[in-house]
Amino acid sequence: MRLAAAANEAYTAPLAVSGLLGCKQCGGGRDQDEELGIRIPRPLGQGPSRFIPEKEILQVGSEDAQMHALFADSFAALGRLDNITLVMVFHPQYLESFLKTQHYLLQMDGPLPLHYRHYIGIMAAARHQCSYLVNLHVNDFLHVGGDPKWLNGLENAPQKLQNLGELNKVLAHRPWLITKEHIEGLLKAEEHSWSLAELVHAVVLLTHYHSLASFTFGCGISPEIHCDGGHTFRPPSVSNYCICDITNGNHSVDEMPVNSAENVSVSDSFFEVEALMEKMRQLQECRDEEEASQEEMASRFEIEKRESMFVFSSDDEEVTPARAVSRHFEDTSYGYKDFSRHGMHVPTFRVQDYCWEDHGYSLVNRLYPDVGQLIDEKFHIAYNLTYNTMAMHKDVDTSMLRRAIWNYIHCMFGIRYDDYDYGEINQLLDRSFKVYIKTVVCTPEKVTKRMYDSFWRQFKHSEKVHVNLLLIEARMQAELLYALRAITRYMT
């Protein structure tokens, strides 16, 4: 589905790079501009991702006709082809749904004015210190007529947006603490109050950008050329590199090794894949032979929830937010805390009592028409997406593994499925993978390339991007469940 936006209305300023990085092939005037004394920015880094070799991304984008259409749609709608889009190129079915949903949230008719939408995106991304997304939406905020003074800090924004800060904070880091009192405080704030429709729009935006921050860090997305950290004015050290090389597959810089398993023998990582395949086969046989009781499955959930508290990285250090990002939110010390740490007990969220399909979907669609359907489609695509491959193996049913990943994320948020045996999680997800999952979902600003490289070492980069799509959609659904349940309780 083509995005409904005229190309001649596109915002082209941020990514008009072909002129800046001109060459004989694309018609630009690099040499001429330099002779005139114009400082010409050149991209830092080696492509859209710091974790994935550029040539793998560009190869996929150049071979798939569907991708060309999606790229044209994205550029027409946003005036740019950002690095997130380029990394999602591995999974065109998901990318199409993602772009369609994001376009609707930001640009189509809805309860919130356009500049509010981008400012909320800034607030949400800033909670995870995601300067990449903050920079993108600062530009968009100004383009749609936002007041530059608001960008000096949240205290300079309208009180109505300042009031949203508490919900943003809790939703990003400890969504299980959200109550109907949070909702009531926003809906009954006298002249600064939110309508229910506005609040649902805001909640969807917050959860969308919290999750997108996870994808940004989880895939090592590089800064855009027009943003801080994305360019240099120094002469190129290897050869003149032009943006037009993206379209013809030329590369002028050395690529990272294709295999992400650094310092690990091929045989070791091969046996890891074989062991995982064998565990999946054994679990399927156990499923067919006997089924655990409800009491046993409830006990296994509690065990897994407790164990998830002790999954952390050896690199787990506090990251101090830069002032350029931290000014967009309050209480910078507030962050993720494990579900049941310090003896605090929060009741388990049972999906059988409140779920997206039966409750959240209809509430969103009622207050913000069509968005529920778009989000639901995106959830289903991410959850069911499969190419029936695992590393070098083909014709593999990966549904068991995908469900374990999804349910592990929800388990970390205290969300339980009565019909799932949580004993499968420890069988299928090893410690390095759990560390990566928890970091991407809970504290994405702490993700490192070492974490990315250390899990599923024999798997393709496209499969790791697929994992990140599962992580961000499971996270978004978990946040939505807590927020929408609180709204439902307020309404009843």
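Sequential numbering from 1, following the chain as shown.
Every residue, even glycine, has its Cβ placed from backbone N, Cα and C.
This is the original sequence, none of the listed changes applied.
The secondary structure of C130 (mutagenesis position), as reduced to three states from DSSP, is coil rather than helix or strand. The local packing around C130 (mutagenesis position), expressed as other Cβ atoms within 10 Å of its Cβ over all shown chains, amounts to 25. The feature active site, cysteine sulfenic acid (-SOH) intermediate is assigned by Swiss-Prot to C130, with similarity to another entry given as support.
According to Swiss-Prot, the L-leucine binding site annotation covers T386, Y387, N388, T389, T398, E463, on the basis of similarity to another entry. For T398 (L-leucine binding site), the same-chain residues lying six or more positions away in sequence with a CB closer than 8 A to its CB are T386, N388, T389, M390. Under the three-state DSSP scheme, T398 (L-leucine binding site) falls in the coil class.
In Swiss-Prot, a mutagenesis experiment is listed as C130 to S, annotated with the note Loss of the ability to decrease intracellular reactive oxygen species.
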Intrachain C-beta neighbours of E463 (L-leucine binding site), sequence separation six or more, cut-off 8 angstroms: T389, M390, A391, W456
All-chain count of other Cβ atoms within 10 Å of Y387 (L-leucine binding site): 13
Binding-site residues (T386, N388), the one with most neighbouring Cβ atoms at 10 Å: T386
Shell list (L-leucine; ref centroid = CB of T386, Y387, N388, T389, T398, E463; cutoff 8 A): M390, V396, H466
